[in-house]
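Asks: One structure, pasted below without further comment.
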Amino acid sequence: MENFKHLPEPFRIRVIEPVKRTTRAYREEAIIKSGMNPFLLDSEDVFIDLLTDSGTGAVTQSMQAAMMRGDEAYSGSRSYYALAESVKNIFGYQYTIPTHQGRGAEQIYIPVLIKKREQEKGLDRSKMVAFSNYFFDTTQGHSQINGCTVRNVYIKEAFDTGVRYDFKGNFDLEGLERGIEEVGPNNVPYIVATITSNSAGGQPVSLANLKAMYSIAKKYDIPVVMDSARFAENAYFIKQREAEYKDWTIEQITRETYKYADMLAMSAKKDAMVPMGGLLCMKDDSFFDVYTECRTLCVVQEGFPTYGGLEGGAMERLAVGLYDGMNLDWLAYRIAQVQYLVDGLEEIGVVCQQAGGHAAFVDAGKLLPHIPADQFPAQALACELYKVAGIRAVEIGSFLLGRDPKTGKQLPCPAELLRLTIPRATYTQTHMDFIIEAFKHVKENAANIKGLTFTYEPKVLRHFTAKLKEV
């Protein structure tokens, strides 16, 4: 099979979910009712759902079977210990707190790390800044809710869709150190390493870059949190693109990766393949005080620390899913599927970010150059794609980035991208071909697509619930 151009999906489909087909008129009415916001569409009105890969894919038979072992004890559940053991074996982290999903971990650790920096280093809350290669939207939101400004320090190649570069998710190391010196190290409560970098197009971060980032963090005694939603995809890219690790297993690369952080926060709904779940973990005893404080907050916000908002069966499923998500054949297929979609779109003249791990990112700014950034070209493209083919995608651009919480002005966005997110083991190559054909129709009418303006704008994470209309 090594010489075949395309390999089929490396799994058998045993259970199916019927979906309905709708008319163009029906879809036009539905998107207007949703306030031109695909997040607000009913799922039954969506033919192909590319909104997110978070908890929307299939699970493996071993994960499903593991649920039957669930211990639903309120405290001290053996299912918790099974999960904690998986974390120790895979990441090498000693302390585990389960959460209902990634943002559950964020709402716990962010205030704890800010308080710790304030007590130990005299952090000035009016001047505090956290750094990342690129903050995920909810991490940014939780930071801002806690009064912390965020700053993304990414390499110049990151958002240039005309450039191919192996590790577009990398930190700008000079920019990171310069930023730390500028605000004062004591005013930096944490650094977040996002692997892969979702907002940059699912782009990986090299191990060499993570090592160098961690060295800078240790120089200034700043804690590093690994945003780990797509840890396995990042490890796969390292194996493929970083020569030093080409003969390492995904498991070995993962273990090495997590040496270069102090904590991990994870939405387990991505690479751990579960429909619901998250993790907050600390590496060793040097962060035991943080673990203790986070456990206390977990009780208030998520649940008792040995279940954290998850039933026992869900913890068992997650304990297995962490392993299943690292399967090399599975990762090779998944990333090849994304590459196939990107190649097909570029063949018809639709410019994309280079293929990442979980999605194709269309450069909406280039497809719709007549729509200015403050009229959200990628959001307008998402609405048109739904009208044409019933495909739901998500904007990653100015609409998502939002406003400066201090000035109220729109934050400048490095690129206006439309994310076509591929749920795991859910759609076939035929679906990819249909998506490509849909873009042919969208491209033909591109000049007539209109920009958007708000009719309702929430102050925080506006892209989830905002409503808009055509200009």
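Heads up, residue numbers simply count up from 1 along the chain you see.
Cβ atoms here come from the backbone N, Cα and C positions, even for glycine.
Experimental mutagenesis at this site is recorded by Swiss-Prot as C294 to S, annotated: Identical to wild-type. Among the mutagenesis experiments that Swiss-Prot reports, C298 to S is described with the note: Alters activity.
Tell me what's around each of these sites.
Replies: According to DSSP, C294 (mutagenesis position) is assigned to a helical segment. Taking all protein chains in view, 26 other C-beta atoms sit within 10 angstroms of the C-beta of C294 (mutagenesis position).
Around the Cβ of C298 (mutagenesis position), 24 further Cβ atoms fall within 10 Å across all displayed protein chains.
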